[in-house]
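Visitor: Got a structure here, written out as structure tokens. Questions coming.
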Amino acid sequence: MAKTYDYLFKLLLIGDSGVGKTCVLFRFSEDAFNSTFISTIGIDFKIRTIELDGKRIKLQIWDTAGQERFRTITTAYYRGAMGIMLVYDITNEKSFDNIRNWIRNIEEHASADVEKMILGNKCDVNDKRQVSKERGEKLALDYGIKFMETSAKANINVENAFFTLARDIKAKMDKKLEGNSPQGSNQGVKITPDQQKRSSFFRCVLL
């Protein structure tokens, strides 16, 4: 049977329990919202195929449990991930503070050149906000990664976040393919052009 896609990208959603990872995933994969999801047990995944630059990209998106007791299971899935979304809840200060711990997990268990993005979820609940957008932006800048505020409930920026991450992964892959020589393959993941790309993103998105 012929393949129905040109690329397969494995993505991972990580963050504390209750920040809305499952809701973000369902909004993107099913265009649906359910406020009564129970906490993910272990790990689950959804698939959605999107089109970018005339190519069909199959996104396999893994939703991980945020509880400490599942940490050993979920970190095993970091290794093959090409993109990781770190999710916190803007109404929960602790979930934001823990993003640094989640980044340490990525550094320990994931590929060195994995694409990352921080999502401040539940931005529709502004009256209960504990974490300002500026703090989210600063944290992302500290680590040199992208940031967006999202709402699975109000369908704000969810689609944009996944498409942006997929586009960055594809750009990195294309760059590696272009430089298929021994020197070129290493240069495909140079830090400098990536940082330039990120800085231009912030000028456009974080206004």
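First residue shown is number 1, and so on along the chain.
Every residue, even glycine, has its Cβ placed from backbone N, Cα and C.
Don't look for the substitutions in this one, it keeps the originals.
A quick note: this is a predicted structure, and the numbers were derived from the prediction, not measured.
Look at Swiss-Prot and you will find 17-23, SER35, 39-40, GLY66, 121-122, ASP124, 152-153 tagged as GTP binding site. For THR22, THR40, ASP63, the entry in Swiss-Prot reads Mg(2+) binding site, with the evidence type experimental evidence. Under mutagenesis, Swiss-Prot gives THR22 to Asn with this note: Loss of interaction with MICAL1. Loss of GRAF1/ARHGAP26 and GRAF2/ARHGAP10 tubular localization. Loss of E-cadherin and MMP14 export. Stimulates interaction with RPGR. GLN67 to Leu appears in Swiss-Prot as a mutagenesis experiment; the accompanying note says: Probable constitutively active mutant locked in the active GTP-bound form. Stimulates interaction with MICALL1. Increased WDR44-positive tubulation. No change in interaction with RPGR, compared to wild-type. Annotation of the published mutagenesis THR72 to Ala in Swiss-Prot: Loss of phosphorylation. No effect on the binding of GDP or GTP. Localizes primarily to the Golgi complex but does not affect membrane localization. Does not translocate to LRRK2-positive lysosomes and does not suppress lysosomal enlargement; the original residue is retained in the structure shown. The annotation that Swiss-Prot gives for the mutagenesis experiment THR72 to Glu reads: Phosphomimetic mutant. No effect on the binding of GDP or GTP. Loss of GDI1, GDI2, CHM, CHML, RABGGTA, RABGGTB, RAB3IP, TBC1D15, and INPP5B binding. Increases localization to the cell membrane. Quoted from Swiss-Prot, the note attached to the mutagenesis of THR72 to Asp states: Phosphomimetic mutant. Suppresses interaction with GDI1.
Describe the structural context of these features.
Guide: For the recorded site, LYS21 (GTP binding site), the DSSP three-state label reads helix.
For THR22 (mutagenesis position), other Cβ atoms within 10 Å of its Cβ number 21.
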Visitor: Please name which of the binding-site residues listed here, ASP63, LYS122, ALA152, is nearest in space to THR22 (mutagenesis position), Cα against Cα.
Guide: ASP63
Visitor: ALA152 (GTP binding site) has how many other Cβ neighbours within 10 Å of its own Cβ?
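Guide: Within a 10 Å radius of the Cβ of ALA152 (GTP binding site) lie 28 other Cβ atoms.
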Visitor: From the Cα of ASP63 (Mg(2+) binding site) across to the Cα of ALA152 (GTP binding site), what is the distance in angstrom?
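Guide: Each residue's Cα considered, ALA152 (GTP binding site) and ASP63 (Mg(2+) binding site) end up 14 Å apart.
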